[in-house]
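What Swiss-Prot records for this protein:
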BINDING   VAL332, ALA333, ILE335, GLU337, ASN768, ASP772  Ca(2+) binding site
MUTAGEN   ASP379 to Asn  Loss of calcium-dependent ATPase activity. Has no effect on trafficking to the plasma membrane
ACT_SITE  ASP379  active site, 4-aspartylphosphate intermediate
BINDING   ASP674, ASP678  Mg(2+) binding site
MUTAGEN   ASP772 to Ala  Loss of calcium-dependent ATPase activity
Amino acid sequence: MVEGRVSEFLKKLGFSGGGRQYQALEKDEEEALIDEQSELKAIEKEKKVTALPPKEACKCQKEDLARAFCVDLHTGLSEFSVTQRRLAHGWNEFVADNSEPVWKKYLDQFKNPLILLLLGSALVSVLTKEYEDAVSIATAVLVVVTVAFIQEYRSEKSLEELTKLVPPECNCLREGKLQHLLARELVPGDVVSLSIGDRIPADIRLTEVTDLLVDESSFTGEAEPCSKTDSPLTGGGDLTTLSNIVFMGTLVQYGRGQGVVIGTGESSQFGEVFKMMQAEETPKTPLQKSMDRLGKQLTLFSFGIIGLIMLIGWSQGKQLLSMFTIGVSLAVAAIPEGLPIVVMVTLVLGVLRMAKKRVIVKKLPIVETLGCCSVLCSDKTGTLTANEMTVTQLVTSDGLRAEVSGVGYDGQGTVCLLPSKEVIKEFSNVSVGKLVEAGCVANNAVIRKNAVMGQPTEGALMALAMKMDLSDIKNSYIRKKEIPFSSEQKWMAVKCSLKTEDQEDIYFMKGALEEVIRYCTMYNNGGIPLPLTPQQRSFCLQEEKRMGSLGLRVLALASGPELGRLTFLGLVGIIDPPRVGVKEAVQVLSESGVSVKMITGDALETALAIGRNIGLCNGKLQAMSGEEVDSVEKGELADRVGKVSVFFRTSPKHKLKIIKALQESGAIVAMTGDGVNDAVALKSADIGIAMGQTGTDVSKEAANMILVDDDFSAIMNAVEEGKGIFYNIKNFVRFQLSTSISALSLITLSTVFNLPSPLNAMQILWINIIMDGPPAQSLGVEPVDKDAFRQPPRSVRDTILSRALILKILMSAAIIISGTLFIFWKEMPEDRASTPRTTTMTFTCFVFFDLFNALTCRSQTKLIFEIGFLRNHMFLYSVLGSILGQLAVIYIPPLQRVFQTENLGALDLLFLTGLASSVFILSELLKLCEKYCCSPKRVQMHPEDV
């Protein structure tokens, strides 16, 4: 293309070639040619930009670093540069290559010892020229293996969906604007801004630092946070000693910083580790482990019975190969190898249902733990409340009061002096103006498109400044130093100087009144500093108490030349309104036996006001301060925390002590939070729940569960799902064990009494498909029963096989065995020989019993008419498919030969249906009896027996 344009250029200049006359190049064509050449040069330049190893980047001066990555540190990369670099370096992410071929996964199913035994049986049949038996057994093996493969493959695919969690995000400077991006979009040379709570999105060489501490424990194993600098280093040293480099995956624990991305994806140090990582198997959940134990116990029991059957049959002179084939087939059917798979699928499907409700569960064990949750501790700000902080009241240090209208971060509203209702703009009132100025300057938030980038409290102060036309005053100052806010000190301050005037530096401070006022010696009186008297201090404390009692978060503001000589400016009252639906959620959770507790850093009055607003307690609210938590003995604390609904003035260590005390008292504790100060408690709780939108990366990392939309009421759905899943698994266990016991008992009794086998090997394998296949699987996805949510939290010590469940299993098995033996005895000829009609009637009777049993196993407490026939569509399709399959086995000639069946009349089918329905009718009558005859109190006290 370029050669063509050059050729045209030469032609138009008059150079001849090949007898052709050239014309002059047009101006626009000349400009297009120059632009195209410039673009090609720019592309070549971008291609030369490569990731820089940390040991080289750490030695670079800022200017050299900017030159190496072709980036302006003040404006960042252009979109053109980003596009070209992404083509060269790819996305900032890792692609795991652990995909085992599907065919290999399918062949792995044949490693099951029982399957190998069946194949051995088929081989023996071939050697003895019993070809029909060999084909029948081989076909059955293929069907069983395929069903197992589909179940496992579906489970794996579902788990892959769970790994797509809330993606990490970052703040990046591009084309002169600070943008909020997904971390995967970063390229080498991007300028990234870091603040407290952020997860480092890539390897970054720092260029600006303000008291930056980074937790590199995930990278170095050292628990102590590392202090960072922006100065170049003289020596390379070990990676762990590079103080001006921050590595992907580590966490900002304190301070702020900015730097240039030097490595992304697999070019980062984390990527080097990733390349060497071996995929580890996902650990099994406690529920899965208990199901595995149950399965092993039943397997040993089944093998014992099967061995006895084979021994007795052989001693009675029956054909050894026939008895071996029946024994192995019975082992395949009776041993509940599907239990762990169904548990996994049920848990995964439950998690995916929760994901549709915008609740992300990071670890499967949490699903089962949710049903046991008895206490929910919640941070207040951003969790129970809306996280749209709004200033509603001002009180200046000289006693002036003002009210503020408007909600959120759009800057709409006014500041009116009371009682005159005079609207204040800029510095029309000096006392109010100075108060608002301090809140604006001691601030790291940015409001863009009516959304705050930063802390909501700081966003409220910026919105206040916007309402007074003072939002640009921050640009009048040069920030020299920042002392970031922490839960321990409860204040933050900045050291600044005016751009236009040569004056001494000035500090602006904001924070809790009791902490800020300690640094003050003066108070502002209409622009004139006066000594801060005890009377003035008392006035401020009274005002703080008054504002706090209204549910306002109160911030004190001050300014001055030194931290010990500040001038107190006044108080601002900020409301953080409760989220929509929180009050209703608290009420429903309380009714279901979950005690909700609020843990906040706010003052007592503020905490109590919010507690009452959201209905934490119907009577008098019990409250406890962080100081009390420290002073109370460990044993006494475990007794007291259960009665307290509100914890105030707490730090991260207090939250941790409260969680531990509740756990010591026997509670299963869930903790919700969104901030860095919640991270330790989130990790220590049995269930850590973070906010997806407002939550920091640290809190999301520590949590087991994420509310994507920050919707507190979604916790109700999660607890409901957790309880429902446990009951669904119990339903499945009841169905599968009653079928296993029935099949084993049927063959055992016929063998002991020297009768022909009521079921042949192929029929037993078909029953196995029903027992482990779609009808059984569909019980695991039964929609959650609303009554399950009203049940008290179950104890973690509750087992799947409760006393009541065992009795129901034995009752169902007894009915199935009795009914099937009745048909077998009724259809048996006088010579006791096994005929196709005998086995067909017995086989069909057992299958019909099985399907009616599955119908009643859909709920342990509710009648089928209460839960509805049509509610579980998967169950309907599964049962319909099983019925059609059974009819095919009976009436299609090729299948008749395989399963050794014959045609049955319509009256036969009606009779078998009526008889098989007895297991359903008797089970439903038992539910009815339990519902109206058992004491409601007893049912409530022992929900596991229901």
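Any Cβ shown, glycine's included, is placed from N, Cα and C.
Modelled residues match the original; the substitutions are not represented.
Keep in mind that this is a model prediction, so the values were computed, not measured.
Across the structure, ASP674 (Mg(2+) binding site) and ASP379 (mutagenesis position) place their CA atoms 8 angstrom apart.
Each of the recorded positions ASP379, ASP674, ASP678 was scored by the other Cβ atoms within 10 Å of its Cβ; the lowest score goes to ASP379. Annotated pair ASN768 (Ca(2+) binding site) and ASP379 (mutagenesis position), C-alpha to C-alpha distance, rounded: 50 Å.
When secondary structure is read from DSSP and collapsed to three states, ASP379 (mutagenesis position) falls in the strand class. Taking only the Cα positions, the spacing between ASP379 (mutagenesis position) and ASP678 (Mg(2+) binding site) is 8 angstrom.
For the recorded site, ASP674 (Mg(2+) binding site), the DSSP three-state label reads coil.
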